[in-house]
Amino acid sequence: MELLHLLLFSWALSAHLFLALAQRSTYIVHLDKSLMPNVFTDHHHWHSSTIDSIKASVPSSVDRFHSAPKLVYSYDNVLHGFSAVLSKDELAALKKLPGFISAYKDRTVEPHTTHTSDFLKLNPSSGLWPASGLGQDVIVAVLDSGIWPESASFQDDGMPEIPKRWKGICKPGTQFNASMCNRKLIGANYFNKGILANDPTVNITMNSARDTDGHGTHCASITAGNFAKGVSHFGYAPGTARGVAPRARLAVYKFSFNEGTFTSDLIAAMDQAVADGVDMISISYGYRFIPLYEDAISIASFGAMMKGVLVSASAGNRGPGIGSLNNGSPWILCVASGHTDRTFAGTLTLGNGLKIRGWSLFPARAFVRDSPVIYNKTLSDCSSEELLSQVENPENTIVICDDNGDFSDQMRIITRARLKAAIFISEDPGVFRSATFPNPGVVVNKKEGKQVINYVKNSVTPTATITFQETYLDTKPAPVVAASSARGPSRSYLGISKPDILAPGVLILAAYPPNVFATSIGTNILLSTDYILESGTSMAAPHAAGIAAMLKAAHPEWSPSAIRSAMMTTADPLDNTRKPIKDSDNNKAATPLDMGAGHVDPNRALDPGLVYDATPQDYVNLLCSLNFTEEQFKTIARSSASHNCSNPSADLNYPSFIALYSIEGNFTLLEQKFKRTVTNVGKGAATYKAKLKAPKNSTISVSPQILVFKNKNEKQSYTLTIRYIGDEGQSRNVGSITWVEQNGNHSVRSPIVTSPIIEVW
């Protein structure tokens, strides 16, 4: 019997080890193309032959899904390599083959979930819109969850013929045929082999570029949607919706499906976009914190930059914690999210005649007129459905809810209690980003809440009337940084201040699939519509992409770095009260680690005067300085053989400055020098003088203090020195250097921030 137990145990152990070795995963594999043997006709031939050689050299094994290694995608534009399903033994064999650089497991990617053209001061008579022809013939790629092609935002009224340089396709699939593309939506493709490699039993319910989520449709219409008249979000924000670049061409690459969102599919989408000839890429997805050399968005964006394509990416919605930012690589345009000057309201009229404009997005014309209002400390915590159920005549009663710090839970409980309406007292900035408001009611601030409570306490029969579906413009202050917008510095590389720019991202009206539920009334009435309000840096990134696209149309010779520089150095750090832009998290002045250089100003970006340009070699020099292993360097840069590392430099020619200091004893000590080179993109000769604003407890100096340009496209360099001395209690401090044109109109501003490194890690 003991022998039998021993044999059974040995068999079980062997089976367990076999399954562990045989278990396959999808890997992203980076190869050095310079080492591709001459026998292969192209990269795909090399990749498929590599997998075939693995099959021949490694004993066959079967896991739950796969009986052999399998090639998923071949990549050659934004990176060189492939994705493949491999066991650990097969991966080990692959590592021994010529050209192998690195490999890491496929991972999931997360989404970072109108009036804004007016707020951005875009107009048809002057500035960036007419100068760029509204972005005409620039091709913007939106990598997301697909598109709803029937939307009015994607009709091609007024669009000329498709540019001949376009190489992409309109790929047919489920509920999507090639005729659904047009002169606006010139391309639609989809990528889901990574999902199927992860689990071949999955049934892709919408195997096409059609959007069943809404995120992609919304983002695409923000960046380049055509003019769509007479739209609104259930009566809020009524008017004409239009994208930032309404005459730009859209190419949609769906890599995010209901069944999953994988890195291998994302890379394939970006690789194809660059091959198709797009000018700009907008992506509103990111990862949790991972190293730069495993961040596929950063790696693929580096490859896109090398081919002259700028990537605009969302900073993420994990704010307001310091260092919470995604997509902060030096070659990416990283976009933060801000509130605009538009607010949505319901007017609260008390029985004594006092009118208060409360915040509301209740999606219907509810009839709340002269209804009784009640308030008591226990009930008005609004945290107990049981207590609220004891309210007499709830269908005709308005309850006041105190601020208990959990508005969403209060709204859920109020809705389930089926009360007539509620008056919520809250100053939580998160409340004013959500478009979900299923129960009649308004949100008022604490001061207004006291007025309402005093009225109720001092009235025998207190009543109130609430009207809904109201939209107001020119709210002050605006813009304001959204509390959820992720903050820098970037964990990818601390030496550059990120994010780069602030763009509209809170309650943005844009297109949406009409068969996807958008909001609700009560607990069981689900509503859908063609246009909805959404919030997040996901909405900010396509705004920036649309502006960048128009700058590319107006200045086709500008590099990705020049476009980003123009947007940053002309950004406005002040709000519409001409005071520093505030952070809605703490109501204090925002820093460059919250909002970048400031709020994007498209018309000023058209004519920035000077730009901080950077070549692909400049980014390579930066990578050379980061003490990466050869494997890590080549994973990003593809091949060390094709790059020169003789001049490594961590000081990239960037239009912002960050100095991170360490704490030594009771004092912080810092002295850091930066070298910058600016290019004159004005009309001709010009002279600029430096205007300095030092961060608190700092001195800054610049040499030379005057830059003289004799010709357009001439370059001049300067050195900025920051010296900081302070006690350990000091935190982030802000300054700036502005090059002011003498006898001219240009003002070229770069933010400066000093911050203790201990706050990041």
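Using the three backbone atoms N, Cα and C, a Cβ is placed for every residue, glycine included.
Around the Cβ of HIS215 (active site, charge relay system), the number of neighbouring Cβ atoms within 10 Å comes to 23. Taken from Swiss-Prot, the feature active site, charge relay system covers HIS215 (among others).
Look at Swiss-Prot and you will find SER538 (among others) tagged as active site, charge relay system. A simple way to gauge crowding: the CB of SER538 (active site, charge relay system) has 29 other CB atoms within 10 angstroms, across all the protein chains here.
Annotated domain 'Inhibitor I9' per Swiss-Prot: 26-110, in sequence order. Computed over the domain 'Inhibitor I9' (26-110), the whole-number mean pLDDT of the model equals 89.
As annotated by Swiss-Prot, domain 'Peptidase S8' applies to 116-606.
Under a cutoff of 8 A between CB atoms, and with a sequence separation of 6+ in the same chain, the neighbours of ARG365 (mutagenesis position) are GLY235, PHE468, GLN469. The note that Swiss-Prot attaches to the published mutagenesis ARG365 to Ala is: Decreased catalytic activity and dimerization ability; when associated with A-418.
Quoted from Swiss-Prot, the note attached to the mutagenesis of PHE367 to Ala states: Decreased catalytic activity and dimerization ability; when associated with A-418. Other Cβ atoms within 10 Å of the Cβ of PHE367 (mutagenesis position) number 12 in total over all chains.
Cβ-based neighbour count (10 Å, all protein chains) for ARG418 (mutagenesis position) stands at 14. In this structure, ARG418 (mutagenesis position) belongs to neither helix nor strand by DSSP; it is coil. In Swiss-Prot, a mutagenesis experiment is listed as ARG418 to Ala, annotated with the note Decreased catalytic activity and dimerization ability; when associated with A-367 or A-365.
Comparing the Cα of PHE367 (mutagenesis position) with the Cα of every entry in HIS215, ARG418, SER538, these being the recorded positions, the smallest distance points to ARG418. Helix, strand and coil content of the domain 'Inhibitor I9' (26-110), in residues and according to DSSP, is 26 helix, 26 strand, 33 coil.
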